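Just lifted these from Swiss-Prot, have a look:
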- Cys51, His73, Glu74, Cys168: Zn(2+) 1 binding site (BINDING)
- Asn52, Leu194, Gly196, Leu197, Ser216, Thr217, Ser218, Lys221, Arg261, Val280, Ala282, Ser304, Thr306, Arg351: NADP(+) binding site (BINDING)
- Phe53 to Thr: Abolished activity (MUTAGEN)
- His73 to Met: Abolished activity (MUTAGEN)
- Cys104, Cys107, Cys110, Cys118: Zn(2+) 2 binding site (BINDING)
- Cys168 to Ser: Abolished activity (MUTAGEN)
Amino acid sequence: MAGETTKLDLSVKAVGWGAADASGVLQPIKFYRRVPGERDVKIRVLYSGVCNFDMEMVRNKWGFTRYPYVFGHETAGEVVEVGSKVEKFKVGDKVAVGCMVGSCGQCYNCQSGMENYCPEPNMADGSVYREQGERSYGGCSNVMVVDEKFVLRWPENLPQDKGVALLCAGVVVYSPMKHLGLDKPGKHIGVFGLGGLGSVAVKFIKAFGGKATVISTSRRKEKEAIEEHGADAFVVNTDSEQLKALAGTMDGVVDTTPGGRTPMSLMLNLLKFDGAVMLVGAPESLFELPAAPLIMGRKKIIGSSTGGLKEYQEMLDFAAKHNIVCDTEVIGIDYLSTAMERIKNLDVKYRFAIDIGNTLKFEE
């Protein structure tokens, strides 16, 4: 993390919610944050988003969760204190923190403005800072202390409760489309899956001036996709006639389903010459990769994970300008365990946001 290299004063008392071990039992966890340094911003957390990633981290699915674990990589709040050299923010500003709270700042990726691909990142929930050895704890807590570089300005006309999930779902789909030039009017983009990521992807595509076609496993969400989210068309992925008619018509396809579930051949067949498949769903297994469609159509497959700081801010500003928010159920902290079970059972439309400011009690 950019900033001081002296020993930190970890004396800011904090409380968050998370897990003490991989059992998945959620509970209040008391811990300490650092005293704000000269370039730090102290934030009173008001809302924290919850998604499937948090549930998997709580249970240590990938084997790198550090306990005690306080989750939260979608955080919105207000500034309550700033360091002496902070230039971007003042007390009272609405702000946000995404998936990252630090990076090396020196590598090619960081220098290119893509801090999310830094080989030594400081993630918001559970990293150890390279220089100081400080643990990071997520935003599902009463307070955060973050280097100003990694604090985002929150647009005034964007509601924090409905917008906080954009810090994950929004940037995950915005970044690859922006990178590939699919943010231009007239582009035809297919969206596989209509969950938290897919529903937001459709909203961004329409705001870009593009055509959005949702591809799903059943017609259950057809009315919702078209009437609520503005999709131009809806296709069932087993309808061979519909798929045949769409072959070679799309500039891009964004796959928001868990990686490997959607046949790659199906997605590649929908693409125009020079089209791209964007993988943003975490892969659960290996998948077959047909080479002929790639070679004969100069098609490409890219993966993407969140976005750099510049992209984060651009995404929030764009969302505010076009009134893009996530379909969100706002809950109190006491409902968190139930919310996690509902996420596991796919029983949420489409995101949860915890009202931290009004429901997380902090006692010295």
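Any Cβ shown, glycine's included, is placed from N, Cα and C.
Here the original residues stay in place, and none of the substitutions has been built in.
Give me the lay of the land around each of these features.
When secondary structure is read from DSSP and collapsed to three states, Cys51 (Zn(2+) 1 binding site) falls in the coil class. Close to Cys51 (Zn(2+) 1 binding site) in the fold, though at least 6 residues off in sequence, lie Glu74, Ala165, Cys168, Ala169, Gly196, Ile343, Arg351, Phe352, each with a CB less than 8 Å from its CB.
DSSP classifies Thr306 (NADP(+) binding site) as coil under the three-state reduction.
Phe53 (mutagenesis position): 18 other CB atoms within 10 A of its CB, across all protein chains.
The C-beta environment of His73 (mutagenesis position), restricted to residues of the same chain at least 6 apart in sequence and closer than 8 Å, consists of Gly49, Phe53, Asp54, Gly98, Cys99, Met123, Ala124, Asp125, Gly138, Gly139, Leu167, Cys168.
Residues near Cys118 (Zn(2+) 2 binding site) in space but far in sequence (CB under 8 A, at least 6 apart, same chain), listed by position: Ser103, Cys104, Cys107, Asn109, Cys110.
All protein chains included, Cys168 (mutagenesis position) registers 24 other Cβ atoms within 10 Å of its own Cβ.
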Take the Cβ of Gly196 (NADP(+) binding site) and count every other Cβ within 10 Å, whichever protein chain it belongs to.
27
For the recorded Zn(2+) 2 site formed by Cys104, Cys107, Cys110, Cys118, name the remaining residues of the chain with Cβ within 8 Å of the site's Cβ center, in chain order.
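Here the non-site neighbours turn out to be Ser103, Gly105, Gln106, Tyr108, Asn109, Gln111, Glu115, Pro119, Glu120, Pro121.
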Just how many other Cβ atoms lie inside 10 Å of the Cβ on Ser218 (NADP(+) binding site)?
9
